[in-house]
Amino acid sequence: MLTVPFEEPDMMRESQFGATFTRQEDVRTLSSAELKEAEDDNTDREEEEEREEDENGLPKKKGPRKKKSEGRGDRVKMRRQEANARERSRMHGLNDALESLRKVVPCYSKTQKLSKIETLRLAKNYIWALSETLSAGKRPDLLAFVQTLCKGLSQPTTNLVAGCLQLNARNFLTDHNGDVSFSGRPAYDSLYPYPNAEMATPTGLSSGTRESVKPFRPYNYYASYESYYDSASPESSSPHFDGQMSPPINYNGIFSLKKHDEQVEYSKNCHYGMRYCNVPGRGSMYRVSPDSHFPYDLHPRSQSFQSQDELNTGYHN
């Protein structure tokens, strides 16, 4: 099959678009003035579109972002400073009010400061307890008053309230539910936690368990009583002690222990309870009968003591 050879004009034929715009045509560059005019035209066109949309009730388009001027930045900064000053003044007023409230509620402490929430809780309980007392019209029960006062408070706050009311915080402990539970011990057991001669039950046991507990007897000094007075104590069942007492002993120059032939009349202005001695001019807090003195010669610091030579003489003889 014979074919017609390609002719050069047919191979180099250009399209209609290429015929219209020749390839050798240079690109025209726009000057800066022409660019500015084009931007202004675009801005005007956008503003007109926004006005048309506003008039038609359609959502407004966001226009071009405005540049922050120097005056606008100063105004924003001034508004922020004024808002901070208002917030600071409000917090100062709140703190002053809470400080005044801490001085009114019954747990003011100079060393420990209540938190804001604990102050508000205690103030609420205090107002509620006072309202119940006024509605009852009679003298309130201390335990019930403290129970209402410490409801929902933490243990440190409960300790502060107990210290302010001069109570023992162990008598009313706050559980996890916020309720206050009281122990069965009487009030004097918490004030005087040591056993005395008249108490037949160890300290810390409730009244319900005292019947089932075997009574105990505290330590007494009947043996020393017999060795000193050469006679058996009426309340003691121990045998008589006839042995010779050891040489005089000096305890730091304060107590001198020796054996006398005659009984010494003790001064009546010094009553001994437990381990405390009455100070001249002051009342003793713990008093016992004068007959239960210890068999020791107690010399105040103002009195003179025996010299060491006299003590050594009695020892060598």
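Glycine too: its Cβ is placed from the backbone N, Cα and C atoms.
In this structure the noted substitutions are not present, so the sites keep their original residues.
Over in Swiss-Prot, the protein carries these features:
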type	residues	note
DOMAIN	78-130	domain 'bHLH'
MUTAGEN	Gln81 to Met	Does not confer ability to induce ectopic expression of isl1
MUTAGEN	Ser89 to Asn	Confers ability to induce ectopic expression of isl1
For the domain 'bHLH' (78-130), would you mind checking the mean pLDDT of the predicted model? 89
Cβ-Cβ neighbours of Ser89 (mutagenesis position) (radius 10 Å): 10
Would you mind reading off the Cα separation of Gln81 (mutagenesis position) from Ser89 (mutagenesis position), to the nearest angstrom? 12
